[in-house]
Amino acid sequence: MKTAALFVSKEFEEEAIALVEGANYKVTSIYKLPKSPNVKFYIQYDKLQQIKNDEEISTLIIFEQLKPRHFINIRRELKGKEVLDKILLLLEIFALHAGSKEAKMQIELARLKYELPIIKETYTKSKIGEQQGPLGAGTYGVESTIKFYKRRINKLMKELESIKIFKEKSIESNKRNNIPSIGIVGYTNSGKTSLFNSLTGLTQKVDTKLFTTMSPKRYAIPINNRKIMLVDTVGFIRGIPPQIVDAFFVTLSEAKYSDALILVIDSTFSENLLIETLQSSFEILREIGVSGKPILVTLNKIDKINGDLYKKLDLVEKLSKELYSPIFDVIPISALKRTNLELLRDKIYQLATQLS
């Protein structure tokens, strides 16, 4: 297993460690991010030298978005060590869990579009003699790399557009067959996949590591002799970078093109975190074009809740209705223990009937 030094702010330390471990790295040391980033390296130079001289560390991970100059300067210092920021870390995790050709294409597109400005700045520096190129290739090598990236990006965008058109036609076909589709959305580890499994009887992989659902899974279930299509979508992340939202449009659009949504919220969160989660969830849905379709909010993991369930339920219901319309209903459940699952099935049937 590769070893990593991790730079992260205290408030995101737990999430960052889970992400790094989810990418199959062993965190050997943790450093706080500087309050005032170093202009040249982002992190403190003395800390960079510690990592440079530590032979046990193979990778430096900075849980923030770096500028191209930071990558160039850090990589020049840490020759032989891998350097990742938050976005490259997320893309590496996505690549590990990609289950379809489409997902792999989306990940490659996101990575190429993110790395291209770094290579362009490397080219600029190589022309004035500051940098020898990404692999010591010099100006000509960097020019060739830039041309390759641009060609590959254009090809991937065309292929993904074709997939998008095909999916839209497939969705329209389902609508003509009077099969309503309901997307299950929410943050990673909120219990989306557990709920999908409980409702469908399937056994998708459920993992404590983040991002186990990369390609949306679709499955039709019968409720009161009515066929309803359920879709388990890719999970949200906090502070999701716009580059990833754009690159994963086709995957995230499963939510946009669903007739209705089930938003899964983790009831074990504190009230402040519940508020933050609801606000960011509805913001992400707006960003991908969700508007006007009914949303059924589920407060999940009530078997593990600490505190007053009804107080949290009241908070979630009130805030959800302030942030979005129409909210079909808000109900407490435990996907794992199957608490209130029959009630949820009834609500899904009512929702599907309303859509007809």
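Residue 1 is the first one shown; counting continues down the chain.
Backbone N, Cα and C define each Cβ position, glycine as well.
Residues belonging to the domain 'Hflx-type G' (180-356) score a mean pLDDT of 87 in the model. The annotation domain 'Hflx-type G' is assigned in Swiss-Prot to 180-356.
DSSP classifies G235 (mutagenesis position) as coil under the three-state reduction. Feature annotation from Swiss-Prot assigns GTP binding site to 186-193, 211-215, 232-235, 300-303, 334-336.
Counting every protein chain shown, 20 other Cβ atoms lie within 10 Å of the Cβ of N189 (mutagenesis position). Here the residue is the original one, but Swiss-Prot notes a mutagenesis experiment at this spot, N189 to P: Loss of GTPase activity.
Looking at Swiss-Prot, the entry for mutagenesis of T193 to N says: Loss of GTPase activity. Secondary structure at T193 (mutagenesis position), as computed by DSSP, is helix.
Per Swiss-Prot, the feature Mg(2+) binding site maps to T193, T213.
In Swiss-Prot, a mutagenesis experiment is listed as T213 to V, annotated with the note Decrease in GTPase activity.
Summarising the environment of G235 (mutagenesis position), the number of other Cβ atoms within 10 Å of its Cβ, over all protein chains shown, is 20. One mutagenesis experiment named in Swiss-Prot is G235 to P, and its note says Loss of GTPase activity.
Quoted from Swiss-Prot for the published mutagenesis G235 to S: Decrease in GTPase activity.
For F236 to P, Swiss-Prot lists a mutagenesis experiment annotated as follows: Increase in KM for GTP and in GTPase activity. If you draw a 10 Å sphere around the CB of F236 (mutagenesis position), it holds 22 other CB atoms from the protein chains shown.
For the recorded site, G186 (GTP binding site), the DSSP three-state label reads strand.
It is 6 Å from the Cα atom of G186 (GTP binding site) to that of G235 (mutagenesis position).
Taking the Cβ of T193 (mutagenesis position) as centre and 10 Å as the limit, one finds 24 other Cβ atoms among all the protein chains shown. Comparing the binding-site residues K192, K301 on other C-beta atoms within 10 angstroms of each C-beta gives the minimum for K301.
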